Amino acid sequence: MDISISWVVIIVFVLSYLILMDKWRASKLPGNLPPSPPKLPVIGHLHLLRGGLPQHVLRGITQKYGAVAHLQLGEVHSVVLSSAESTKQAMKVLDPTFADRFDSIGSQIMWYNNDDMIFSRYNDHWRQIRKICVSELLSPRNVRSFGFIRQDEMARLIRVFESSEGAAINASEEISKMSCAIVCRAAFGSVLKDQGKLADLVKEALSMASGFELADLYPSSWLLNLLCFNKYRLQRMRGRLDNILDGFLEEHKVKKSGEFGGEDIIDVLYRMQKDTEMKAPITNNGIKGFIFDVFSAGTETSATTIQWALSELMKNPEKMVKAQAEVREKLKGKTNPDVADVQELKYLHSVVKETLRLHPPFPLIPRLCKEECEVTGYTIPAKTRILVNVWSIGRDPAYWKDPDTFNPDRFDEVSRDVIGNDFELIPFGAGRRVCPGLHFGLANVEVPLAQLLYHFDYKLPSAMTAADMDMSETPGLSGPRKNPLIMIPTIHNPTS
């Protein structure tokens, strides 16, 4: 009995302490915060995040409480931005204030203590690595020069589809392999030996990094950090990642050259690592973090977008017919179409934009407010975590008619681009931290998609109809399909 009473006393003491600390923190906040749902002691609004994907749940909250909403998640204060107006103010007007990232256990472990480009803080290291990435890999000139790689890997994919004619094929798997090969050859000069294992690690890491980890939401609690079992799982994954990347980098050091006959971006990073005048030294972990960036942002997002585009076209057969008619007319007689050729495909561009509207590669964009400021009349305290709900903005009826309907024709009436100029449609982000690889990514979506539509007609397996298609998403930073896309390709014969 004495033991039971002791435990009750301890629990009451701990809860009382946590509640008092919660009230003390709340007293330090400014009075003009964004609207907020009712919260519970200690956990704040954590209970509201149950029962769905984060972007879906957060959309429901902002629909009820306003496009700018304040949430207390454990000890951490967050603000959700779900309108084009608030996002424009944060990412354009106040861009330097919101250009930072916040730390998480997942990014610290898998992205080498954020010594990469995607999760790096807004500092000299980030500016330096981004500049190298854009100039050496992602410039429009380089994107065009990678045309022969896209053509080569597309030819492989077409052969795979041809060999499966009349039979069901896992299109998701084959498209991912193609995307992976294009990125590896363009960035590193060759296909990685353990490319498949690395791709699996990327999917697993992106899935785990997309959720809310309790240890991240209670940073002062050493106990939750100790009991964070996902941390130990991530550390094991990091060990596997190190084995793959260390082996690749050792091979890279002894090889003479890649397929371009000169330096690739890894060579450039190694050369600059020796430069003593660099503002921020480039470490070996920084190079590995960059490689993981290229894989996670370059392969998974492009492959996912192609899969969603094909899924939406299969779900909407009349749109499929229109897209195929345009592609087959404009590309007729062109054996190896690339970026310049697909520029003529107006409806295909609309299909891709509509896909990115409904299925953005980054449904939630994380930022950190560096200093206290004001957004749409509300005070945002310094160090507040920001979540830009790109998925919700793309489905907002204030900007889009019939927002949940796949309708590429809407872009005949509404002129909006996807490169960060129009804040109603920002699948690649905006401002200083807009995705540097967006032109590379778009080329790796549009060219393969055009060829898949040109060469094949498609059916669903068994007795499935378009209405039966599962369009569910699964947790992940890139918003992937819950289930793989299974299709039956039939070779298109223009003379039939």
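Each position is counted from 1, following the chain as shown.
Backbone N, Cα and C define each Cβ position, glycine as well.
If you look for the noted substitutions, you won't find them, since the model keeps the original residues.
A quick note: this is a predicted structure, and the numbers were derived from the prediction, not measured.
Taken from Swiss-Prot as is:
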BINDING   Cys435  heme binding site
VARIANT   Arg156 to Cys  In strain: cv. Tc
VARIANT   Phe229 to Val  In strain: cv. Tc
VARIANT   Ile266 to Val  In strain: cv. Tc
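Neighbour density for Cys435 (heme binding site): within 10 A of its CB lie 23 other CB atoms from the protein chains shown. Secondary structure from DSSP puts Phe229 (variant position) in a helix. When the Cα of Phe229 (variant position) is compared against those of the recorded positions Arg156, Ile266, Cys435, the shortest separation belongs to Cys435. For the variant positions Arg156, Phe229, Ile266, the largest tally of other C-beta atoms within 10 A is found at Ile266.
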